[in-house]
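Have a look at the structure below, then the notes.
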Amino acid sequence: MASLLGTSSSAIWASPSLSSPSSKPSSSPICFRPGKLFGSKLNAGIQIRPKKNRSRYHVSVMNVATEINSTEQVVGKFDSKKSARPVYPFAAIVGQDEMKLCLLLNVIDPKIGGVMIMGDRGTGKSTTVRSLVDLLPEINVVAGDPYNSDPIDPEFMGVEVRERVEKGEQVPVIATKINMVDLPLGATEDRVCGTIDIEKALTEGVKAFEPGLLAKANRGILYVDEVNLLDDHLVDVLLDSAASGWNTVEREGISISHPARFILIGSGNPEEGELRPQLLDRFGMHAQVGTVRDADLRVKIVEERARFDSNPKDFRDTYKTEQDKLQDQISTARANLSSVQIDRELKVKISRVCSELNVDGLRGDIVTNRAAKALAALKGKDRVTPDDVATVIPNCLRHRLRKDPLESIDSGVLVSEKFAEIFS
């Protein structure tokens, strides 16, 4: 892999310049009233009716309207958050090639299922993940929709937008960059899932729903730093949403659902606690990060960081060409991904590796196939080779192996040894 990535990203990747990060959805609540449309953001008529033989209520969306003065206003809102906090350039990250490759492959193919990054303190895990925001491509979303609904694909539409499309209504569309949402350790369940005002719903027939972080992360990236320290009840919420692609908020018999399909990226220090196996298996790939030992590289990292801290704008301008090239290569890889082929013989060998390593389930097989195709697309090829599989398979399987407390060999080494045995 070192030969592929090197110590600088400039040797391999690069991209169409998309400098404007996406904006936050409106922080104001979304108000719903039975049989009536109102409000200035997103409005929905809600019918509240008692279920048979039950004293509670069920809330169903009946109709929706979106009022926007002009598309220019929405675009302005998306552009208003230009570089509020300077981000360290991805191309300037020294070393950590395994982590960078896993992140890029997930941007190329979000269906890989995310990355879990584990490593020592101060090794650049959070810096690298957040630097990815400059490289994220643009997507089309329905203007004014808090769930970043896709205007074409029903699988990525909120309920309200889908009903409007089914009625033949033309929905306003804008282009914005893929969103990266940080999930803080201290977040409450209501902040993550969204909030329903139960009192208004039951007494006045008015339901105010404010979308949470999962709504904002739909069709984007959800980043959890120190994910191994996350509260168990929030881990359960992430598991449910990652498995189903939908987030359902239930409060006193009142229910509302919205799409929540996101790339889950987590980072943490294994010394601070292990991750629950149920959550670990949800990550498509696993990257291990170690401290740089080479003295020259350490000096270079310190000097580069000092330059960035003293003048972030000039430092980012220094790497603009490399960033643009990397963006261009990512966009090309995303466009060509569907045409990349993988031979059946390689698929069979991948499944043999998974079977002989006693990997539970089929996620390992699926993710390895997807990651190998994404790597081939990144290299500009239309067919997967054994070298592509060899590069990604340790990251796809190491966290799925059953733990042996007496085993001192790294799981990635075991995967590589089994790969060499079967592919030789």
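Please read every residue number as a count from 1 along the shown chain.
In case you wondered, yes, glycine gets a Cβ from its N, Cα and C as well.
Long-range Cβ neighbours of Gly119 (ATP binding site) (same chain, at least 6 residues apart, Cβ-Cβ under 8 Å): Met99, Lys125, Ser267, Asn269, Pro270, Ala287, Gln288, Val289, Gly290. According to Swiss-Prot, the ATP binding site annotation covers Gly119, Asp120, Arg121, Gly122, Thr123, Gly124, Lys125, Ser126.
Quoted from Swiss-Prot, the note on the mutagenesis of Cys102 to Ser is: Reduces ATPase activity 2-fold. Residues near Cys102 (mutagenesis position) in space but far in sequence (CB under 8 A, at least 6 apart, same chain), listed by position: Val115, Ile117, Met285, His286, Ala287, Asn395. In the three-state DSSP classification, Cys102 (mutagenesis position) falls within a helix.
Within its own chain, Cys193 (mutagenesis position) has Gly212, Leu214, Val237, Asn247, Val249 as residues 6 or more apart in sequence whose C-beta sits under 8 angstroms from its own. In the three-state DSSP scheme, Cys193 (mutagenesis position) is classed as helix. Record note (Swiss-Prot), mutagenesis Cys193 to Ser: Reduces ATPase activity 2-fold. The unchanged residue is displayed.
Under mutagenesis, Swiss-Prot gives Asp240 to Asn with this note: In aci5-3; white and inviable plants. Resistance to the herbicide acifluorfen when grown on sucrose-containing medium. Less than 8 angstroms from the CB of Asp240 (mutagenesis position) sit Asn247, Thr248, each of them six or more residues away in the same chain.
For Cys354 (mutagenesis position), other Cβ atoms within 10 Å of its Cβ number 24. What Swiss-Prot notes for the published mutagenesis of Cys354 to Ser is this: Reduces ATPase activity 5-fold.
The secondary structure of Cys396 (mutagenesis position), as reduced to three states from DSSP, is helical. Annotation of the mutagenesis experiment Cys396 to Ser in Swiss-Prot: Reduces ATPase activity 5-fold.
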Listed in sequence order, residues with CB under 8 A of Cys396 (mutagenesis position) and six or more positions away: Gly284, Met285, His286, Gly364, Val367, Thr368, Ala371
Env. residues of ATP site, Cβ within 8 Å of mean position of Gly119, Asp120, Arg121, Gly122, Thr123, Gly124, Lys125, Ser126 Cβ: Ser267, Asn269, Val289, Thr291
Fewest other Cβ within 10 angstroms of its own Cβ, chosen from the binding-site residues Thr123, Ser126: Ser126
Residue pair Gly122 (ATP binding site), Cys354 (mutagenesis position) - Cα distance, angstrom, rounded: 33
Other CB atoms within 10 A, centred on Gly124 (ATP binding site): 22
Cα distance (Å, whole number) from Cys354 (mutagenesis position) to Thr123 (ATP binding site): 30
Sparsest-packed of the listed binding-site residues (Arg121, Lys125) - C-beta count within 10 angstroms: Arg121
